[in-house]
Amino acid sequence: MASTRRPVGARTLLACASLLAAMGLGVPESAEPVGTHARPQPPGAELPAPPANSPPEPTIAHAHSVDPRDAWMLFVKQSDKGINSKRRSKARRLKLGLPGPPGPPGPQGPPGPFIPSEVLLKEFQLLLKGAVRQRESHLEHCTRDLTTPASGSPSRVPAAQELDSQDPGALLALLAATLAQGPRAPRVEAAFHCRLRRDVQVDRRALHELGIYYLPEVEGAFHRGPGLNLTSGQYTAPVAGFYALAATLHVALTEQPRKGPTRPRDRLRLLICIQSLCQHNASLETVMGLENSSELFTISVNGVLYLQAGHYTSVFLDNASGSSLTVRSGSHFSAILLGL
């Protein structure tokens, strides 16, 4: 019968198994090594006996046991050869080709609990009430300093309290109106509008700083933030930023114009200056000639200045004419913080 051929890996495993079996079975001392059985010697072939005083011949030491660690290291070294080698495994993986298509989806889970539409509507109403309350609190904070006592606007019931008596259609309408408003404009932190309390006399060839203002209690007037000194007429910037400033003066001539042509240098200058230094700092200025002016006229100036925190601005009137002037009460001065 033809002998079967074992692969190299099988022979390696058999050798390691033999070594492991030898670990538990020690070779007895009386046993002779394999292949050392005495064979019959032919006549005359006996070796001569050694002399009596000669040293004894060295004997071959017999192995009584196998070290387990050496056997395991041999097994590990031999396990990477043959069919278990890394190169052969890598070549086998490359021959597998592309993976197949994904399998079918698993079974669908059980359906969740049934929630009635009434419960969903109540939860939606609660969410809508919370959103409306949050919006009202923000609007109240934004408009707390905007209204004046003279506005006399009647108090209304908050919309969040009105939701309790509204039907679902009204709730949806309120939600749509809230979303249609879009993003709100940023809050203005500093602004004012004041008027001159009484008439102010300005002598000829004089530069006069206006003061003695008051806050009008009319619809549309506003005052928000600190910094306005009504007595001195100076507005101190609470924070550094860009400020839009405006001033409008109603001016009356107190003296009758002299006979003859008016001199070209008879003019008025209206200025808004920083720290009362109109020549050194940036300022807003308007120049008006008096050649064709009437006895009562209006002069205005407006623009944007950057103010540092703690710096003040005020209104100046430069009367570069040959007659005195009167700034009428009701002339106004205003400012608003545009941004930082």
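Numbering starts at 1 and runs along the chain as it is shown here.
For all residues, glycine too, the Cβ spot is worked out from N, Cα and C.
Keep in mind that this structure shows the original residues, not the substituted ones.
Among the mutagenesis results in Swiss-Prot, Cys142 to Ala has the note: Enhances secretion and favors trimer formation. The residue drawn here is the original one.
The domain 'C1q' annotation in Swiss-Prot covers 185-340.
DSSP assigns Cys194 (mutagenesis position) to a strand. Of all Cβ atoms in the protein chains displayed, 20 besides its own lie within 10 Å of the Cβ of Cys194 (mutagenesis position). Record note (Swiss-Prot) on the mutagenesis of Cys194 to Ala: Enhances secretion and reduces the formation of higher molecular weight oligomers.
The 10 Å shell around the Cβ of Asn229 (mutagenesis position) contains 14 further Cβ atoms across the protein chains shown. What Swiss-Prot notes for the published mutagenesis of Asn229 to Gln is this: Abolishes glycosylation. Abolishes secretion; when associated with Q-281.
Cys273 to Ala appears in Swiss-Prot as a mutagenesis experiment; the accompanying note says: Abolishes secretion. Remark: Cys273 (mutagenesis position) has Asn281, Ser283, Thr313, Ser314, Phe316 as non-local neighbours, by Cβ distance under 8 Å and separation of at least 6 in sequence.
The local packing around Cys278 (mutagenesis position), expressed as other Cβ atoms within 10 Å of its Cβ over all shown chains, amounts to 20. Quoted from Swiss-Prot, the note on mutagenesis experiment Cys278 to Ala is: Abolishes secretion.
The Cβ of Asn281 (mutagenesis position) has 13 other Cβ atoms within 10 Å, all protein chains considered. One mutagenesis experiment named in Swiss-Prot is Asn281 to Gln, and its note says Abolishes glycosylation. Abolishes secretion; when associated with Q-229.
Annotation of the mutagenesis experiment Asn292 to Gln in Swiss-Prot: No effect on secretion. All protein chains included, Asn292 (mutagenesis position) registers 7 other Cβ atoms within 10 Å of its own Cβ. According to its DSSP assignment, Asn292 (mutagenesis position) is coil.
Contacts of Asn319 (mutagenesis position) defined by a Cβ separation under 8 A and a same-chain sequence distance of 6+ are given as Val202, Asp203, Arg204, Arg205, Ala206, Leu207, His208, Leu268, Leu325, in order along the sequence. One entry in Swiss-Prot concerns the mutagenesis experiment Asn319 to Gln. Its note says: Abolishes secretion as a result of protein misfolding, protein is retained in the endoplasmic reticulum.
When Cβ atoms from all protein chains are considered, those within 10 Å of Ser321 (mutagenesis position) total 22, not counting its own. The mutagenesis experiment Ser321 to Gln is recorded by Swiss-Prot, whose note states: No effect on secretion or protein folding.
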What mean pLDDT does the predicted model reach across the domain 'C1q' (185-340)? 89
According to DSSP, Cys278 (mutagenesis position) sits in coil
When you rank Cys194, Cys278, Asn292, Ser321 by Cα distance to Asn229 (mutagenesis position), which of the mutagenesis positions ends up on top as the closest? Cys194
